[in-house]
Amino acid sequence: MAVRELPGAWNFRDVADTATALRPGRLFRSSELSRLDDAGRATLRRLGITDVADLRSSREVARRGPGRVPDGIDVHLLPFPDLADDDADDSAPHETAFKRLLTNDGSNGESGESSQSINDAATRYMTDEYRQFPTRNGAQRALHRVVTLLAAGRPVLTHCFAGKDRTGFVVALVLEAVGLDRDVIVADYLRSNDSVPQLRARISEMIQQRFDTELAPEVVTFTKARLSDGVLGVRAEYLAAARQTIDETYGSLGGYLRDAGISQATVNRMRGVLLG
């Protein structure tokens with residue numbers, strides 16, 4: 001029976017649940033593992049996961065804590081973006097979009113007076129974020145490591161904070177590299193929308209904890225209103241924006257993989273492992 005819950009995390013799944021051409025038990029995805037409890041750790045052991053690819057930035061790890069995984073599981077810190085050589089903000093993509101919503105002064109007609117205008121602005125911001133994904137420092141390194149681990153036959157769980165944006169990007173490229181149809185790739189990606197309520201609750205909690213005293217009711221209302229589905233959910237056009245950047249900058253996914261140092265032989269081995 002497929003395991004569909006990871007206690008202490010959310011947005012968890014075996015990618016093979018949706019991408020049924022994949023062998024089960026090879027590629028998993030989830031939110032952060034910083035609150036994994038004993039039952040969650042037991043689940044990881046039962047699933048036979050050997051490696052965790054943590055795509056969070058160093059600041060996210062410091063702020064939220066490392067993954068609480070069992071001994072014997074290798075954790076690969078693959079910050080995306082990697083600020084060791086990049087001056088960009090190291091917030092999670094949805095956090096960056098959320099900050100833009102909070103600080104927007106309405107000068108561009110995006111004052112957020114209605115829920116629809118907030119969601120429209122959020123969608124634009126998230127699309128902009130995804131458009132930059134392929135060229136962000138750390139993106140190709142993260143993809144290279146995940147592909148290499150999978151090609152070596154090691155069951156991998158990939159995660160970021162929410163398990164939807166950076167994780168969604170990396171998983172989508174893995175699935176495309178092994179030859180899965182676009183509709184299957186998008187179907188797995190969109191499943192993260194089922195976890196929006198948990199993400200909204202977690203972010204609301206984080207916002208509250210950043211203040212020494214309880215927020216004024218009007219501030220809470222203003223803030224929560226900007227936790228729109230455009231920021232917290234995923235859309236097919238977000239993934240398409242990232243994919244367009246790959247084609248425009250590298251010519252094709254193959255070109256992107258080669259630039260990342262991923263050989264065709266490695267891709268072939270990964271395909272053999274994942275498809276059987």
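We count from 1, first residue shown onward.
Every residue, even glycine, has its Cβ placed from backbone N, Cα and C.
No substitution from the list is modelled in this structure, which keeps its original residues.
Here's what Swiss-Prot has on this protein:
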ACT_SITE  Cys160  active site, phosphocysteine intermediate
MUTAGEN   Asp82 to Ala  No change in activity
MUTAGEN   Cys160 to Ser  Shows less than 1% of wild-type activity. Does not affect macrophage apoptosis
MUTAGEN   Phe161 to Lys  Shows new activity for di-phosphorylated substrates PI(3,4)P2, PI(4,5)P2 and PI(3,4,5)P3
MUTAGEN   Phe161 to Ala  Loss of activity
MUTAGEN   Lys164 to Ala  Shows less than 10% of the wild-type activity towards phosphotyrosine peptides, but remains unaltered towards pNPP and phosphoserine/threonine peptides
MUTAGEN   Asp165 to Asn  Shows less than 0.1% of wild-type activity with peptides substrates
MUTAGEN   Arg166 to Ala  Shows less than 1% of wild-type activity
Subject >> Which of Asp82, Asp165, the listed mutagenesis positions, has fewest other Cβ atoms within 10 Å >> reply: Asp82
Subject >> Separation of alpha carbons, Asp82 (mutagenesis position) and Arg166 (mutagenesis position) (Å) >> reply: 12
Original post:
Rounded to the nearest angstrom, how far is the Cα of Cys160 (mutagenesis position) from the Cα of Asp82 (mutagenesis position)?
Top reply: 13
Original post:
So for Lys164 (mutagenesis position), how many other CB atoms are inside 10 Å of its CB?
Top reply: 28
